[in-house]
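According to Swiss-Prot, the protein carries these features:
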{"type": "DOMAIN", "residues": "304-576", "note": "domain 'Peptidase M14'"}
{"type": "BINDING", "residues": "His368, Glu371, His464", "note": "Zn(2+) binding site"}
{"type": "MUTAGEN", "residues": "Glu540 to Ala", "note": "Abolishes deglutamylase activity"}
{"type": "ACT_SITE", "residues": "Glu540", "note": "active site, proton donor/acceptor"}
Amino acid sequence: MSEDSEEEDYSDRSISDDDDLDEDSFMKFVSDDIHPCTLLAADSIGDPFFPRTTQILLEYQLGRWVPRLRGPRDLYGVSSSGPLSPTRWPYHCEVIDEKVQHIEWTPFVPEPVYVPTGLEIEPVYPNSKEDTVVYLAEDDHLCKAYKEPCFVYSRVGGNRTSLKQPVDNCDNTLVFEARFESGNLQKVVKVADHEYELTVRPDLFTNKHTQWYYFQVTNTQAEIVYRFTIVNFTKPASLYNRGMKPLFYSEKEAKTHNIGWQRIGDQIKYYKNNLGQDGRHFFSLTWTFQFPHSQDTCYFAHCYPYTYSNLQEYLSGINSDPVRSKFCKIRVLCHTLARNMVYVLTITTPLKTSDSKRKAVILTARVHPGETNSSWIMKGFLDYILGDSSDARLLRDTFIFKVVPMLNPDGVIVGNYRCSLAGRDLNRNYTSLLKESFPSVWYTRNMINRLMEKREVILYCDLHGHSRKQNIFMYGCDGSSRSKTKGLYLQQRIFPLMLSKNCPNIFSFSACKFNVQKSKEGTGRVVMWKMGIRNSFTLEATFCGSTLGNKRGTHFGTKDLESMGYHFCDSLLDYCDPDRSKYYQCLKELEEMEKHLSSERVSDNTDTSLVEISLDVESSSRGSDSSESNDTQTYLLKVTSQARNKKKYLKTKRERNAILANCQNNMQEVYGKEHLLQRHDESNSDGNDPRIDAPDVYVAHCFRRPLPNQGVVKIPGQRFYPGKTWSSSQRMIKSLNKDHRTCILETCKNPIQEVQSRGINIHESCFKMAKCPMNKRPSHWIEKTRIPTESHHQLKSKAKRCSSFQSKRTGTNWTDDEKRIYRDKRIAQTQEILKYLLPIVESSQNRKSTQMNNLINPIANLQQHQLIPTACINRRRYSIPWTPTRNLPFKAQRNLMTDTSEWLQSVPLGSFESLLPLCNLQKKTKHFELWGKKAKDVQLATSQWEAVPLSSNMDASIIRGNSVLQPKEFTMRSSKQRIPYLTKTSKKPSESDGLLTFQLKIHRNS
């Protein structure tokens, strides 16, 4: 797991006794009067005398190359017997010799946040350049070095020139210093007797990320109100506007009262100033403060400092402990650009054999150097997992922990807020292949990849700090579809929910987010999730405090942050507990949350719930792997408006209304004043249908133009169902041939049913529809009047005139979308017609054989036949909707009565050939069956519906007595729907009549 040594290495001898020789080599490297290459590996020399190896170093001394062996690589980094590895700085950085140390201290009571009074002032210093500069981190000699485009090399102690002393004009001027580890302060200007303008240094080799400050103040005077104003912040929003106070440390207070870092300040204000340059805007932070002691050495900081030296001291203590060192192995993962060590810890109970059943847990921290709160959480985690409690032992026995406590030591040392010495954010480069530029994240990813080949990694968590939100929360990953993997969708939220239950006063589950943004694809969280780690999280800890429970309105201290490490271990035990009661309890709560919020839709996308939208918006790259949102409910409204604005805008409301009006006008031109039949379930007021098992039956009656001898007859067995309101509607019937156009029938709103029983002309027919109950035998008669319609040729011409996709009112052509909408509506109307049409059966007794021939011949029937066949449609519900073709003629199942002898004499097998083209229609949704059946087999309206198998073939059978005649085309025996036997009179035919029923049935393919 240590770094490869194939490249040129200056730092392997950094902890050896010949450290001075190493420093001299660097001085020779930058000197102009000697050879530019003073130290090379043997494999870079073309002389065959030297073997190709990386273990021999060549030094240029006295005009010749002198070989020597490379020192052994330091795999352990820390040692209980030897000194710690010294920190290495960029060669141009000035570093004071004094080592800064602080004590740890916990306030007796939680420190409250600052409550604005409204009297805070916003100081502006337009003429600060003319005032006295009391501190400047870089002078003219170092300006060129700071403007280097990239990092060059490093050395222990940084710049070796004499340090420039701070300005000390008079006795009452404060003395500032920040040239120590993790310090950050670039310039201080004294604008008044007790007022100072401060400028923090941006990250090295960048011109941004001015957020972290940490500096020293001496020559203080007690009982004097000082004002400090930092003028070059770049974030528009800050926790200082929400009550966060700066941190203060007094050495005298630490010595006399054992008090460490504490929150201080009055008149705290974060505001926009007028120092914008090149289109950039800056923000100022101002506060006032009275020092507790005179001639004191004090410190101000953005958050509790935790330096690289603090980490080394902590790891050295672990290594020197005979108990903890047994189950905690410290190794060097790699070296940074400045040749500082990146440590990796392996924590587990020693394995007697190679046990691959243990799952792995990975924790990393401090990829952003200014987020020091992540190091305090890591310290709390290590304190607990290395302790002697029973839960800690159980965790070590169950898991293998891989811990990288500080991913960016270079940035921590120089006081950066976000970047490494490469000038880049490491948490956006986990996908990079540049091992030399981003070694810590490259080797971390490689280590995890190799670990996953041996064992399962159950959880990955990267610790961060957040500068705009309160509390502690998590970011997770959820790139899968909820509808397909709902279980996984909820399982990724179980661990954060458990964490919120174990520490409800500091962890907020409502602030957690579980989405993958494109701008975050280079983060460790997303990369590890894509590598196969299901529980991949970023733990975000606020710089301020909590808004939850009894911690509400208070700042987080170091102990609060350390306690988060303990709660993390406790939640890990709950998550992997063999007793899955807590697991399923959290899963059930998540399901209830989803059900509760699923009804609240914030956009037209029905798959997006409110909780998903609130978890979708994350911040830009200026913050941590975090969000710009806050914890208030107004954020949901803001996000809701953002989600609605994401919808692509197509047309204005006026345009949409115009399109809808045009479609309605065209439909009215086609159908006249008619309307579609309402469904019976829509007209049911109470919604209780006692006929739940009975199918719906609709009876359609055909009428003709009134003749002199036409009379009115009653139809037995038809009555309205009680409690229902039935309506009649005009229906459209297509002819049997493409040459005949649509016949559109007028609407009848009269609920009384009457049937014209004698000569009926099909060209002037009108369908009347009524719904019949099937569970009770009818006992009365219902009359139905005939309503004439328009002539066939008039309706045909009207349909032709309105078939164009051009608006007659606007005179504009329709778009493709409008045409598609219009066609869809026409198809839907045709489906309604085919669904509700159900003709009745009339008696065909005493009919001539010529009439049967006319019925079989569709063209002749349309022109000559004077008796319309009453058709029966088997109304069936299909699971898959079907769409009729535009020009397919409508056909109905028909039951025709005729004498058996007449049928056999007048219907040859060749007559069926006229129907064969109907069977050969390709890609049609309807097929036909033709068969004959004796009238004695036809029962009354008490029969049940039977399913008819789908078939693309036409079968014809003639039933006579017990014999069945079938043509060769017969391929299957279709089950038949028994239709009520209806005649013009109330007389039921006897079984001796021997009438044959001719049936033509439509089959629809789903």
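The chain as shown is numbered from 1 upward.
Cβ coordinates are placed from backbone N, Cα and C, and glycine is handled just like the others.
Unsubstituted: the structure retains its original residues.
Glu540 (mutagenesis position) and His368 (Zn(2+) binding site) are 12 Å apart (CA-CA, integer value).
When the binding-site residues His368, His464 are scored by other C-beta atoms within 10 Å, His368 scores highest.
Averaged across the domain 'Peptidase M14' (304-576), pLDDT in this predicted model comes to 93. A 10 Å cutoff on Cβ-Cβ distances gives Glu371 (Zn(2+) binding site) a total of 27 other Cβ atoms nearby, all chains included. Here the Cα atom of His464 (Zn(2+) binding site) is found 5 Å from that of Glu540 (mutagenesis position). Rounded to the nearest whole angstrom, the C-alpha distance between Glu540 (mutagenesis position) and Glu371 (Zn(2+) binding site) is 10. Under the DSSP three-state reduction, His464 (Zn(2+) binding site) is assigned to strand.
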